[in-house]
Amino acid sequence: MLQNVTPHKLPGEGNAGLLGLGPEAAAPGKRIRKPSLLYEGFESPTMASVPALQLAPANPPPPEVSNPKKPGRVTNQLQYLHKVVMKALWKHQFAWPFRQPVDAVKLGLPDYHKIIKQPMDMGTIKRRLENNYYWAASECMQDFNTMFTNCYIYNKPTDDIVLMAQTLEKIFLQKVASMPQEEQELVVTIPKNSHKKGAKLAALQGSITSAHQVPAVSSVSHTALYTPPPEIPTTVLNIPHPSVISSPLLKSLHSAGPPLLAVSAAPPAQPLAKKKGVKRKADTTTPTPTAILAPGSPASPPGSLEPKAARLPPMRRESGRPIKPPRKDLPDSQQQHQSSKKGKLSEQLKHCNGILKELLSKKHAAYAWPFYKPVDASALGLHDYHDIIKHPMDLSTVKRKMENRDYRDAQEFAADVRLMFSNCYKYNPPDHDVVAMARKLQDVFEFRYAKMPDEPLEPGPLPVSTALPPGLTKSSSESSSEESSSESSSEEEEEEEEDEDEEESESSDSEEERAHRLAELQEQLRAVHEQLAALSQGPISKPKRKREKKEKKKKRKAEKHRGRIGIDEDDKGPRAPRPPQPKKSKKAGGGGSNATTLSHPGFGTSGGSSNKLPKKSQKTAPPVLPTGYDSEEEEESRPMSYDEKRQLSLDINKLPGEKLGRVVHIIQAREPSLRDSNPEEIEIDFETLKPSTLRELERYVLSCLRKKPRKPYTIRKPVGKTKEELALEKKRELEKRLQDVSGQLNSTKKPPKKASEKTESSAQQVAVSRLSASSSSSDSSSSSSSSSSSDTSDSDSG
């Protein structure tokens, strides 16, 4: 048909056909096609250009995205396909070939439209969803299936595009499996400014259709401006002849954009159409189809999503804030209770609340949406879900518990979130997409949870809890192999005790809540006891012992120094009120050394024999020492320090198997709470045992290990510290102190100051007795040194 055009007809009738002014404009065979919109001066055809224009191939018109004659709806399934399925597919790395219609001319596929009779792409489906083109979700799903089928039909199975389509189709089917089962039409809520919104919506729909249609027609890449008569009148609202569009586009494309679009969108709403006309200019002036579609597709969703956000707030806000409205309807008592609980939100729980808000935010919605709501096993056809998953968990439940202040600490919050992820890993196969989504979301959670701030210490109201964790943390810092587990146990114990105190203070809680909390606390205590038992039974490394020895040595030196200072103060005390004492000693004429020694114990008595000295010194020594105990009952009830408990635990572990039965018997006899426990599997927590029980255990263990019982006022020397180095150090220290004391005595031996000599010698003897007593549990070398030092002190004073 194109060959019938003769040269003498071209100057007149060619222009007429081109401008749509002659009768040939409507004839399809006489239409002259334009290869590109970028060439200027196309209106003056020549003989050379006519055959090139006539032989250029053409793309068929793209599928319609809006049809006023065909009614559309907004349903829950269509909204799910738009917000979830389309969003996930559109952002996928393999989605780029499917975002716009196949350009057979640009890609050099002349047979594409002969094989594929019904082209489809995701850009068309997306615009149809935005324009409410579909009546039911099945129509949209059919379009998706058509798009994938076209790809499989035209391409070879080994092509990359086929693999990309298969990946997208797999994601599509997985998303559709989570779609609501029953399709329900959503009521479109009209906002307050309904007139403006209605006009804006109508103008928006008109401008969107023209925006997508005009660039689609004008952007058939480098081929021809094909304007089909039945298509344009339905989309461009008030233009009767398609040739009117083509003529200004051909004459001046850059200047014709805004007037054309303003005219086309004028009947629905002129002001908005003008605004859209500005955007249309940017669309039509872009040279390539990809450049046209790329601004077109992001530019249209903001306009189309804006009214949808106003019309359909439940789906937009459902995942973010589902609980806030019911909280306003709570009774006053519950509101007061919640407000009181709100005040007790700790820093760590505030951090957890921020993590929860981030998990529910739009930033992570692409892979977090399966975890927003509880798994509806019946709707999804997962009949074995609740048989496999015994404790379901989801983010809405976590949010509800957080708002109701059901979490007492960050560990409970983290346990629920991790339970949700572990349920997903447990039920789904490892290669499932929802598992990958869970792992991605868990990475976000763990990264934020690792930045948990430390809880500030509260020294005032909890003396027990503040005393215990340092001990536990001390043990964890000393042990190199079991550091992390002991730290976690100490934190859990501290939180448990804080929780117990909170339970006592919150008298308004119901009995059911108390029972529930007590049960949870008992479970946590049981877990902590298991950890402590495992820690106490674990091997202790040698560096730990060395560190302990150094610490013990420092403590012992400090204690001895304090004892010496106390004795010196006691010596200084009696000196002041006795100035006339030297006169009495002069009158007595007892200037010998024996009199000084004998008069020392009684502080002023002149009689007595030397064999009474040990008894008197024993009687007078306890009042000088501040840490002594008067009776055995006080000794039994004296609380154990952390080091003593730890040493007792080590000693019990050293006992042979046949001796452990007696240990269990002692504990069960003295601890009512452990009487009903199984003797074979009893767990000993030294922090909960009475001091009397611990002392009885200590006596029994020492008797089994054949150790000497410690005196009440001495610092307990741990087992395994009888090395020669320590003995030599002690010996040197004792000798040095004795030399100091004897030197002081020798320098102050003058007749008028016998009373001061007596007090100095008494201080010396008390110090010697104290030092020898403190080293009584040491080896023979240290005991012999202490006895020899006491002999030398006696000889010096004699």
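Even glycines carry a Cβ here, placed using N, Cα and C.
Residues as originally present; substitutions not included.
Under the heading protein binding site, Swiss-Prot lists Asp111, Tyr154, Asn155, Lys156, Asp159, Asp160. DSSP assigns Asp111 (protein binding site) to coil in the three-state reduction, outside any helix or strand. Other Cβ atoms within 10 Å of the Cβ of Asp111 (protein binding site), summed over all protein chains shown, number 9.
The domain 'Bromo 1' feature in Swiss-Prot is assigned to 73-179; the stated evidence is sequence analysis.
Marked as domain 'Bromo 2' by Swiss-Prot: 343-452. Summarised as a single figure, the pLDDT of the domain 'Bromo 2' (343-452) averages 91.
Here Swiss-Prot flags 630-712 as domain 'NET', drawing on sequence analysis.
Under a cutoff of 8 A between CB atoms, and with a sequence separation of 6+ in the same chain, the neighbours of Val102 (mutagenesis position) are Leu109, Tyr112, Ile116, Pro119, Asp121. Quoted from Swiss-Prot, the note on the mutagenesis of Val102 to Ala is: In BD1-m4 mutant; reduced binding to histone H4 acetylated at 'Lys-12' (H4K12ac); when associated with A-112, A-154 and A-161. In m8 mutant; abolished binding to histone H4 acetylated at 'Lys-12' (H4K12ac); when associated with A-112, A-154, A-161, A-375, A-385, A-427 and A-434.
Here the residue is the original one, while Swiss-Prot reports the published mutagenesis Tyr112 to Ala with the comment In BD1-m4 mutant; reduced binding to histone H4 acetylated at 'Lys-12' (H4K12ac); when associated with A-102, A-154 and A-161. In m8 mutant; abolished binding to histone H4 acetylated at 'Lys-12' (H4K12ac); when associated with A-102, A-154, A-161, A-375, A-385, A-427 and A-434.
Neighbour count (other Cβ atoms within 10 Å of the Cβ, all protein chains): 16 for Tyr154 (mutagenesis position). Listed in Swiss-Prot as a mutagenesis experiment, Tyr154 to Ala is described as follows: In BD1-m4 mutant; reduced binding to histone H4 acetylated at 'Lys-12' (H4K12ac); when associated with A-102, A-112 and A-161. In m8 mutant; abolished binding to histone H4 acetylated at 'Lys-12' (H4K12ac); when associated with A-102, A-112, A-161, A-375, A-385, A-427 and A-434.
Experimental mutagenesis is annotated in Swiss-Prot for Tyr154 to Phe, with the remark: Abolished interaction with acetylated STAT3. In three-state terms derived from DSSP, Tyr154 (mutagenesis position) belongs to a helical segment.
A mutagenesis experiment is reported in Swiss-Prot for this position, Ile161 to Ala, and the note states: In BD1-m4 mutant; reduced binding to histone H4 acetylated at 'Lys-12' (H4K12ac); when associated with A-102, A-112 and A-154. In m8 mutant; abolished binding to histone H4 acetylated at 'Lys-12' (H4K12ac); when associated with A-102, A-112, A-161, A-375, A-385, A-427 and A-434. Taking a C-beta cut-off of under 8 Å and a sequence gap of six or more, Ile161 (mutagenesis position) has these contacts in its own chain: Pro97, Cys151, Asn155.
Annotation of the published mutagenesis Val375 to Ala in Swiss-Prot: In BD2-m4 mutant; reduced binding to histone H4 acetylated at 'Lys-12' (H4K12ac); when associated with A-385, A-427 and A-434. In m8 mutant; abolished binding to histone H4 acetylated at 'Lys-12' (H4K12ac); when associated with A-102, A-112, A-154, A-161, A-385, A-427 and A-434; the original residue is retained in the structure shown. Within the same chain, residues at least 6 positions away in sequence whose Cβ sits under 8 Å from that of Val375 (mutagenesis position) are Leu382, Tyr385, Ile389, Pro392, Asp394. Val375 (mutagenesis position) falls outside any helix or strand according to DSSP and counts as coil.
Listed in Swiss-Prot is the mutagenesis experiment Tyr385 to Ala, annotated as follows: In BD2-m4 mutant; reduced binding to histone H4 acetylated at 'Lys-12' (H4K12ac); when associated with A-375, A-427 and A-434. In m8 mutant; abolished binding to histone H4 acetylated at 'Lys-12' (H4K12ac); when associated with A-102, A-112, A-154, A-161, A-375, A-427 and A-434. Tyr385 (mutagenesis position) falls within a helical segment according to DSSP.
Record note (Swiss-Prot) on the mutagenesis of Tyr427 to Ala: In BD2-m4 mutant; reduced binding to histone H4 acetylated at 'Lys-12' (H4K12ac); when associated with A-375, A-385 and A-434. In m8 mutant; abolished binding to histone H4 acetylated at 'Lys-12' (H4K12ac); when associated with A-102, A-112, A-154, A-161, A-375, A-385 and A-434. Its Cβ placed at the centre, Tyr427 (mutagenesis position) has 17 other Cβ atoms within 10 Å. Under DSSP, Tyr427 (mutagenesis position) is assigned to a helix (H, G or I) in the three-state scheme.
Listed in Swiss-Prot as a mutagenesis experiment, Tyr427 to Phe is described as follows: Abolished interaction with acetylated STAT3.
Under the heading of mutagenesis, Swiss-Prot lists Val434 to Ala and annotates it as follows: In BD2-m4 mutant; reduced binding to histone H4 acetylated at 'Lys-12' (H4K12ac); when associated with A-375, A-385 and A-427. In m8 mutant; abolished binding to histone H4 acetylated at 'Lys-12' (H4K12ac); when associated with A-102, A-112, A-154, A-161, A-375, A-385, and A-427434. Around the Cβ of Val434 (mutagenesis position), the same chain contributes Gln174, Pro370, Cys424, Asn428, each under 8 angstroms and 6 or more positions distant in sequence.
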Open item on the list: I'd like to confirm something. Which of the recorded positions, Asp111, Asp160, Tyr427, has a Cα closest to the Cα of Tyr154 (mutagenesis position)?
Closed with: Asp111
Task: Site of maximum Cβ density within 10 Å, from binding-site residues Asp159, Asp160 - done: Asp159
Task: Spatial neighbours of Lys156 (protein binding site) that are distant in sequence (at least 6 apart) but have CB under 8 A - done: Val162
Open item on the list: To the nearest Å, how far is the Cα of Asp111 (protein binding site) from the Cα of Tyr427 (mutagenesis position)?
Closed with: 47
Task: Residue counts (helix, strand, coil, in that order) that DSSP gives for the domain 'Bromo 1' (73-179) - done: 71 helix, 1 strand, 35 coil
- [ ] Could you tell me which three-state DSSP class Val434 (mutagenesis position) falls into?
- [x] helix
Open item on the list: I'd like the number of other C-beta atoms within 10 A of the C-beta of Tyr112 (mutagenesis position), please.
Closed with: 18
